[in-house]
Amino acid sequence: MDPVLVLVLTLSSLLLLSLWRQSFGRGKLPPGPTPLPIIGNTLQIYMKDIGQSIKKFSKVYGPIFTLYLGMKPFVVLHGYEAVKEALVDLGEEFSGRGSFPVSERVNKGLGVIFSNGMQWKEIRRFSIMTLRTFGMGKRTIEDRIQEEAQCLVEELRKSKGAPFDPTFILGCAPCNVICSIIFQNRFDYKDPTFLNLMHRFNENFRLFSSPWLQVCNTFPAIIDYFPGSHNQVLKNFFYIKNYVLEKVKEHQESLDKDNPRDFIDCFLNKMEQEKHNPQSEFTLESLVATVTDMFGAGTETTSTTLRYGLLLLLKHVDVTAKVQEEIERVIGRNRSPCMKDRSQMPYTDAVVHEIQRYIDLVPTNLPHLVTRDIKFRNYFIPKGTNVIVSLSSILHDDKEFPNPEKFDPGHFLDERGNFKKSDYFMPFSAGKRICAGEALARTELFLFFTTILQNFNLKSLVDVKDIDTTPAISGFGHLPPFYEACFIPVQRADSLSSHL
């Protein structure tokens, strides 16, 4: 048969299939902009900032609407009420993990982030319980974070107040906390293997937020047959995965079943307990995928929040001064901050919350999946439908947070200056897919920020009026623009008295 004829017939079949699927699905799903055959609404979406496109569509179609990314329909939830109703009130039905093809090429549906069904339920439950176990041990997670915070301070002191880009140093600290939990050891900040891992984490988070990766996730065939930055993402993933596998093998050789040292040992013990269960979710492949998930998620999100937060503190010097005054009054300079201090530091607590709200790190979160046919607000959403959750619409809700585009710790303070909780604070998402490391991340952010500001004054290289805090990249994540800063050491009280 003529190759040209084959091509024409193939394209025609795809076109007809696309038209049939779209017309069949649109009668049942929530309304939305009219999709084009094959490419769907892709041309109507600003890939450099999907969140802005979602906000625009919500003004036309309301809090629940449908977008076609390629030939797949995605139901979009916009606003607190719609998101809460779906993720919390109907948590089980919306608990699936949606399509994310680039990551699926690596994890194969295993691990704790991109898995579904029993794999996800059992691995997530085990991971949370194991993290809690370490939190109740002799050397708690808070101890590990405090220790790492002091290592971070010593590394920052080496700059001697000279300007530098803090990206890698701020990435090393949360990564080392995760390493101490998973591998039982931390890295020196100059370790070449560590720096290589940090570079790959940082590069992947940046590339994940690029328009090209959004296109790859929309049209998965690109991943296997076309060149592009997605290949570097996969290369980085496989490097990290192989590194984790080597660490697992080392643990297998030195395992003491009665004295588990870290997360890997606990998982290996679980594998041994279930070795006669052919349906067990606890396999070597699952262990590697889970540790890789924890390694990546526990590093880049926290480090980016730290980096973005310090940029905001550089710009808002009045806010920084108030935090440092509170640190001086409650903690002083001669002991390390601890989580017990937080209840006495409402302003600092509000600042940490406002940083997370303002930067809106992952504006549309990872996609969810409907686990069974469901009627939602008079719409029929069939099992297997992908769901996009707009966290931006909640974190920047102008009714809950007046002037949401303004950085203002007052969003989390009452009229008496006490810390004020908000149900709209959802940087970690909500429901059954809420970030498993939320407690760890909250502890890290409070202790790292307070320890840095206890020991250093921040100085910008440019006038504070010229500091730009708008994201440099707005895709999967909001990444801060490049900046350099000076960390000027604050003299401790004991060093001051020695000079008197």
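Heads up, residue numbers simply count up from 1 along the chain you see.
The backbone N, Cα and C atoms fix where each Cβ goes, glycine too.
Just the original residues are modelled here, none of the noted substitutions.
The heme binding site annotation in Swiss-Prot covers C435 and rests on similarity to another entry. Counting every protein chain shown, the number of other Cβ atoms lying within 10 Å of the Cβ of C435 (heme binding site) is 19.
Natural sequence variation is annotated in Swiss-Prot for V4 to A, with the remark: In strain: Wistar Gunn.
The Cβ of N116 (variant position) lies under 8 Å from the Cβ of G96, R97, G109, L369, each of these being in the same chain and 6 or more residues away along the sequence. Swiss-Prot gives this note for the natural variant N116 to S: In strain: Wistar Gunn.
Here Swiss-Prot notes a natural variant, F187 to L, with the remark: In strain: Wistar Gunn. Spatially close to F187 (variant position) yet at least six residues away along the chain are C172, C175, N176, C179, T193, F194, judged by Cβ distances under 8 angstroms.
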